[in-house]
Amino acid sequence: MATNGVVISCLREVRPPMTKHAPSMWTDTFSNFSLDDKEQQKCSETIEALKQEARGMLMAATTPLQQMTLIDTLERLGLSFHFETEIEYKIELINAAEDDGFDLFATALRFRLLRQHQRHVSCDVFDKFIDKDGKFEESLSNNVEGLLSLYEAAHVGFREERILQEAVNFTRHHLEGAELDQSPLLIREKVKRALEHPLHRDFPIVYARLFISIYEKDDSRDELLLKLSKVNFKFMQNLYKEELSQLSRWWNTWNLKSKLPYARDRVVEAYVWGVGYHYEPQYSYVRMGLAKGVLICGIMDDTYDNYATLNEAQLFTQVLDKWDRDEAERLPEYMKIVYRFILSIYENYERDAAKLGKSFAAPYFKETVKQLARAFNEEQKWVMERQLPSFQDYVKNSEKTSCIYTMFASIIPGLKSVTQETIDWIKSEPTLATSTAMIGRYWNDTSSQLRESKGGEMLTALDFHMKEYGLTKEEAASKFEGLVEETWKDINKEFIATTNYNVGREIAITFLNYARICEASYSKTDGDAYSDPNVAKANVVALFVDAIVF
């Protein structure tokens, strides 16, 4: 017994094997950017003029099909935020319209748009395309545009809607085997992207940047919408680069890449998450705040997971729980830096929240950081002491280590619709929050190169699942892919259900976008976009480097 106690005592002083993270590939790429106010003003004036014409076009659309295709195009081009009132008005008309005469393309488009706009619509609308054997009619297999529309619609389904799972299988099979050479370029490119990233799960502004390039080559394009989308993206890209410049300079003042060499230097990648949450111009605080929230999460994760001993981790958790600057003196030097970094961000946050009428958010932000520390500490003990908890215990802890609560808290001052009641709702751990949290964890654990090696052993949810259910690694990975699919269905259902809880669309979209970013950030073959800069590179280049060509 005494020997066992000595072993445990020694173990608590052992540092985990340190992962050497790749350096930032961006260094000072964005820190010296200077916004041209005159150029922005010119863009703004052009946007306003073109918006008036586009608004007239939208309001002049009379048939449901005209309305739906135009709304879909505006959303794909990243322009819908300019026309929210008009689009919601048209969505109500579409919802009220009879759909008996709609073909597969129109039926599926209507279904998807209504659900994405939080309207209750039954999947029974697809019954007319089912044969006597309960399968989709094979005659549909030659209709590529209809198949694509059904494929996209099927990804807004719920768990209980078996017809939509059948739709995914049916459409994917036929789209993957389709001869697309004779199809219009726009259809070919849409199919290619959808099979990689279904539209409902795609990174909205990254998709918009891609779609502008595709739309430009389409013979049926509308020149007005093309020009508006280009000027709009140019305006937003300049805004993003200005925000990223400010953020980079702030980050450099901390010099954490030298002071905390075990931690990932990822300010640009953190800002990508901010753009993913809300890309629209009015959400500048959200993007900047989210980036700082991500950096807190990343540094805490690396401190617990990549450097701290168990004793140091326990001490840090206790000190953070007291939330007192004077307590920093109890910490090792490197932890003092981490602690002061967190408190500095919080103090600025507290001031911002007060200015923006969101003082009630500050205690919640503090609470989520403490909660995150406790969850990271628990996870590190499992890893270092080689304790495999039950899969359910791991999942419960993972809801916290997903960082979703700290991330959401970090942006509250920039969300007009958030109230104390919103925070109370989130603290009740609603399904929308827990499901989006688990999307990130499931992708984390199924991403092959993301599985963290500890002294030659791997410890992730896959390990817990393999042990508890006697599965091979491949079987566990397949099970997790299934969990991702089922969890998305829960998100889809709760996204609509929030309209019954007095939770605004702005908040529901925020959680939905978290899941979308997770989907875009993890790869089964290349790892994750925060740990490996090469995975995030394409998105960074598309959003902040490559200029729109007019």
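Cβ atoms are placed via backbone N, Cα and C, with glycine included.
Heads up, this one's the original sequence, none of the swaps are in it.
As written in Swiss-Prot, here are the features:
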- ASP301, ASP305: Mg(2+) 2 binding site (BINDING)
- ASP301, ASP305: Mg(2+) 1 binding site (BINDING)
- GLU452: Mg(2+) 3 binding site (BINDING)
- LEU471 to Ile: No effect (MUTAGEN)
- SER531 to Leu: Loss of activity (MUTAGEN)
(request) Round to the nearest Å and give the CA-to-CA distance linking LEU471 (mutagenesis position) with ASP305 (Mg(2+) 2 binding site). (result) 26
(request) Could you check what DSSP calls SER531 (mutagenesis position) once collapsed to helix, strand or coil? (result) coil
(message) For LEU471 (mutagenesis position), which of the three DSSP-derived states applies: helix, strand, or coil?
(response) coil
(request) Provide the number of Cβ atoms within 10 Å of the Cβ of ASP301 (Mg(2+) 2 binding site), excluding the reference atom itself. (result) 19
(request) Determine the most Cβ-crowded residue among the recorded positions ASP305, LEU471, SER531, using a 10 Å radius around each Cβ and all protein chains in the structure. (result) SER531
(message) Whole-number answer please: how many Å between the C-alpha atoms of ASP305 (Mg(2+) 2 binding site) and SER531 (mutagenesis position)?
(response) 13
(request) Determine, to the nearest whole angstrom, how far the Cα atom of SER531 (mutagenesis position) is from the Cα atom of ASP301 (Mg(2+) 2 binding site). (result) 12
(request) In three-state terms from DSSP, label ASP301 (Mg(2+) 2 binding site) for me. (result) helix
